[in-house]
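Visitor: One structure, pasted below without further comment.
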Amino acid sequence: MVLTLLFSAYKLCRFFIMSGPRPGADRLTVPGPDRSGGTSPWWAAGGRGSREVSPGVGTEVQGALERSLPELQQALSELKQASAAQAVGAGLAEVFQLVEEAWLLPAVGREVAQGLCDAIRLDGGLDLLLRLLQAPELETRVQAARLLEQILVAENRDRVARIGLGVILNLSKEREPVELARSVAGILEHMFKHSEETCQRLVAAGGLDAVLYWCRRTDPALLRHCALALANCALHGGQTVQRCMVEKRAAEWLFPLAFSKEDELLRLHACLAVAVLATNKEVEREVEHSGTLALVEPLVASLDPGRFARCLVDASDTSQGRGPDDLQSLVLLLDSSRLEAQCIGAFYLCAEAAIKSLQGKTKVFSDIGAIQSLKRLVSYSTNGTTSTLAKRALRLLGEEVPRRILPCVASWKEAEVQTWLQQIGFSQYCENFRDQQVDGDLLLRLTDEELQTDLGMKSSITRKRFFRELTELKTFASYATCDRSNLADWLGSLDPRFRQYTYGLVSCGLDRSLLHRVSEQQLLEDCGIRLGVHRTRILSAAREMLHSPLPCTGGKPSGDTPDVFISYRRNSGSQLASLLKVHLQLHGFSVFIDVEKLEAGKFEDKLIQSVMAARNFVLVLSAGALDKCMQDHECKDWVHKEIVTALSCSKNIVPIIDGFEWPEPQALPEDMQAVLTFNGIKWSHEYQEATIEKIIRFLQGRPSQDSSAGSDTSLEGATSMGLP
């Protein structure tokens, strides 16, 4: 106990020493190379004479580096000379502590840690770590991987990509122990950010397979790394890698991560990953089919980005927030046509705005173009969650928050047009538009010639800028008052940009049933679609639509009947329920699981209908799963209702047992006691595939209710639940 307190006091003192002012630090220059023969620190070299640095931050970074670099060099020297495993472990621990303390420094932690990480590489420490990752001692590999994960800044990722990917991939084949898996998943998380080529190499050589395998584990830190690794892979890997991720069922494996009830950070990172995948039109349908995408918007709406930002700051590996390149990737989500991508992108940028405002580094948002994208969401987004997050981010960044644009543009009066002109930066033309009495209808049908001749916009570049804004307005506008056949959404399904043509088409009296009869010349001259490629694509899709009837609302799609309904207790069974969903989907079963997205008034009806429609009823018996059913004689508990419905409909009931203790039959209401007569299968986290195979046998027509014979216990996985 005393040693623990002394060690904690030592760490606290050293933290304040590193972050405190340097004695005599009154000069604002970084010394250049010492021409008298001495050597200056490597991070100060490279200029002629002294180089000026910005006041405040530059001095703090310089001072922190001057204090910590000698300790780092000493620790690296001892590590290089160490031969015994114990000495190597002590050296790795010392270097790790120095780097971790640097990352935790407020405001300047990223710059100081960057300096230490560069020093480790330049002093040969990075190459040494790659060798230690191949050591025979497991503990050495674990510690080396833990340190490597901490120092993978951009330049170090370059080095690992050149000489160390094979080492990392060999480590990823060691699926155990969890301590090693955590760090290897963290290393892959960073390396997926390196480049599209590196992502492709990692995916092709098994790195993605390792991450997907670890998604079935229960360790929170490991699962967070997996979620972020998949998000980075999707963000930086390009469309080819995204297609490969979908083929390997990454969207399905993200479901249990996004469905977790214990870890909000994990859920958010998983939602980010699946939202990025959904932005790829080639795989969008497969991602939707996974069911994971439906979790994104409800989760984001329920969370506070300020609290999320505090969680990031409190963690050593995320305390500095994201760098400019990562932020740039998030900005791309704001420009997506998918609501889920806009929503999660706005949430992350709002949290990052909170972090950067504390650090005094908000300028990065202007540099990467985030301000305009956030303002556009505020102006045009019809989703309240997305718009609110964008407003909050702009306020944190000290930016003006624009007014929301009314979506029914065709119904605008002249005053709304004037407001829009001011908002997009064309105030100087307000008088001309007012003199010509331009309303929403005229605005949507405005031509280049009219803009130049009648409205006095002489500069062709200015007109291009104006039409860029007008195209965006047309794309986000609502045409519900004039678009009876929902032509806008059909055009948007072909390409989000095609929504801009809606008003021109409906103004000519066209709808979806007539579009295939129109010629390309009519689309050009009457409807104003100037781009020939767009005309060809629209006509081609319209003619194909003849063979695909319009969706009707009267019937129920045949695919709406699930093979399996999963019933579970939220507080103890959600993780297993989500894992079962993924495993069963991968084996071809359609699965219904309540994702808490149902409207309040329809909750009971929808659940009961789903139980009745499903062919099989899987009951997750986790710890205390039936406790709320006891004494529930009015059948108000949801699990109770689901069980009673399954029994009354004679469903094939398959109980899955995980840490469940049997109640006395008399303790349960009479209408559900029969559930205890069904044979159950004991869930094994270590042997998931074998357990799933047994579950599938129960689902494929072998009844689980058998009061005489009991169930097959050869797997050590089935448990008889018969009444005494």
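Note: Cβ is positioned from N, Cα and C throughout, glycine not excepted.
Since we're looking at a predicted model, the values are computed, not measured.
When I checked Swiss-Prot for this same protein, it listed these features:
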BINDING   TRP103, ARG110, 149-157, 190-193  NAD(+) 1 binding site
DOMAIN    412-476  domain 'SAM 1'
DOMAIN    486-548  domain 'SAM 2'
MUTAGEN   SER548 to Ala  Reduced infarct size, neuronal death and neurobehavioral dysfunction in response to cerebral ischemia/reperfusion (I/R) injury
BINDING   ARG569, ARG570, GLU599  NAD(+) 2 binding site
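Distances, neighbours, how buried they are, the whole picture for these features please.
Guide: The local packing around ARG157 (NAD(+) 1 binding site), expressed as other Cβ atoms within 10 Å of its Cβ over all shown chains, amounts to 20.
Broken down with DSSP, the domain 'SAM 1' (412-476) shows 47 helix, 0 strand, 18 coil.
Under DSSP, the residues of the domain 'SAM 2' (486-548) split into helix, strand and coil as follows: 45 helix, 0 strand, 18 coil.
For ARG569 (NAD(+) 2 binding site), other Cβ atoms within 10 Å of its Cβ number 23.
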Visitor: Of these binding-site residues, VAL153, MET191, which scores lowest on Cβ atoms within 10 Å?
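Guide: Each of the binding-site residues VAL153, MET191 was scored by Cβ atoms within 10 Å; lowest is VAL153.
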Visitor: Per DSSP, TRP103 (NAD(+) 1 binding site) is which: helix, strand or coil?
Guide: helix
Visitor: If I take the alpha carbons of ILE151 (NAD(+) 1 binding site) and ARG569 (NAD(+) 2 binding site), what is the distance between them in whole Å?
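Guide: Their Cα atoms are separated by 41 Å.
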Visitor: Out of TRP103, GLU149, GLU155, ARG157, which of these binding-site residues is nearest ARG569 (NAD(+) 2 binding site) by C-alpha distance?
Guide: GLU149
